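Taken verbatim from Swiss-Prot:
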- C51 to S: Activity is similiar to wild-type (MUTAGEN)
- C76 to S: Activity is similiar to wild-type (MUTAGEN)
- C114 to S: Activity is about 26% of that of the wild-type (MUTAGEN)
- C135 to S: Activity is similiar to wild-type (MUTAGEN)
- C390 to S: Loss of enzyme activity (MUTAGEN)
Amino acid sequence: MSKGLPARQDMEKERETLQAWKERVGQELDRVVAFWMEHSHDQEHGGFFTCLGREGRVYDDLKYVWLQGRQVWMYCRLYRTFERFRHAQLLDAAKAGGEFLLRYARVAPPGKKCAFVLTRDGRPVKVQRTIFSECFYTMAMNELWRATGEVRYQTEAVEMMDQIVHWVQEDASGLGRPQLQGAPAAEPMAVPMMLLNLVEQLGEADEELAGKYAELGDWCARRILQHVQRDGQAVLENVSEGGKELPGCLGRQQNPGHTLEAGWFLLRHCIRKGDPELRAHVIDKFLLLPFHSGWDPDHGGLFYFQDADNFCPTQLEWAMKLWWPHSEAMIAFLMGYSDSGDPVLLRLFYQVAEYTFRQFRDPEYGEWFGYLSREGKVALSIKGGPFKGCFHVPRCLAMCEEMLGALLSRPAPAPSPAPTPACRGAE
């Protein structure tokens, strides 16, 4: 038998597995989007309900600005990139959500600071002294511009982006956070991560903005890479502004899912920059390292928090399994495999995806449970709340469906020619 035949059979089997996952992911994306379209739209005031029980019933009508922005972004991205989602109902809901944000998100217009929580009809309830409501507001406006062509949305996005950059790099006083003498000058990884995500968002197919924010993107990547500490053996969630480890629990804190999400943000940056050396570093430190330290050897799934010195983490939910770290891990491993071809990363994608689909998805009512015990049992039956909306699950499924489709569209390698039998006269 030709030596090339088993290899060809292996490749065909791999393609069958990729195709099966593409179909499985696509069907799940349809179910998840249908859940949010059926249960979350506020037809009276615009925007979205995110506090939804298992069956989709609204248990609280407060509106969280960052989740409003995420859902607008998600709907517009689906509308733009998938033919089956290109229908008026989805875009109209996104526009209604965008208009709700334009009217009510900012606490004291023309100031840019956004509320964290609004009443159903848009009155501010709470403000956070962070940049995250504003970041998702920016993402929403940019995607609305891309989906509708209405320039006013893009103007809003760029103005808010420039305000965020000012807060982060020049003067944070506008966030309202007091400078306390005993507080360490800490940099959470979330800040450069979020900015890098915005750089990618605004620069997509836009040479002018890509050029404007190119230096910022490099700055963000450097700041994220500073979180690799202890001679490359740990990625820490918080470091000093100078890139050094901080003392105490804050300094030892690790979040494997967040590191994996940072990993695929950095991978996109590497791909755009054409930097294979950085890509290899990112795969090693931001994909493989957090997975091997963060995967529960007894019950499967990723721990939510860890302590770099193996003390018991102080967060009560540290051992729980949450939906979003697993969504981000699926994206990270599939993106890493798509770019590097390393079969180890594909096997890890399958491992995480099998666990995630088995434990989190709700085959009866749709969408995914968000909060499981360490053993993988449902701890909270809600499908949405102050921190879970229409974002991590559909973003994961949409990106994975696209990446799986791209892998399947690649031509299969040509089989190696069979060796020519040696001539007996030459023996």
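Backbone N, Cα and C define each Cβ position, glycine as well.
Original residues only: the substitutions mentioned are not part of this model.
In this structure, the mutagenesis positions C51, C135, C390 were compared by how many other Cβ atoms lie within 10 Å of their Cβ, and the smallest count belongs to C51.
C76 (mutagenesis position) sits 12 Å from C390 (mutagenesis position), taking the CA atoms of both as reference points.
DSSP gives C135 (mutagenesis position) a helix state. Here the Cβ of C76 (mutagenesis position) has 28 other Cβ atoms within 10 Å, regardless of which shown protein chain they belong to.
The closest partner of C51 (mutagenesis position) among the mutagenesis positions, by CA position, is C390; the full candidate set was C114, C135, C390. C114 (mutagenesis position) sits 10 Å from C135 (mutagenesis position), taking the Cα positions as reference.
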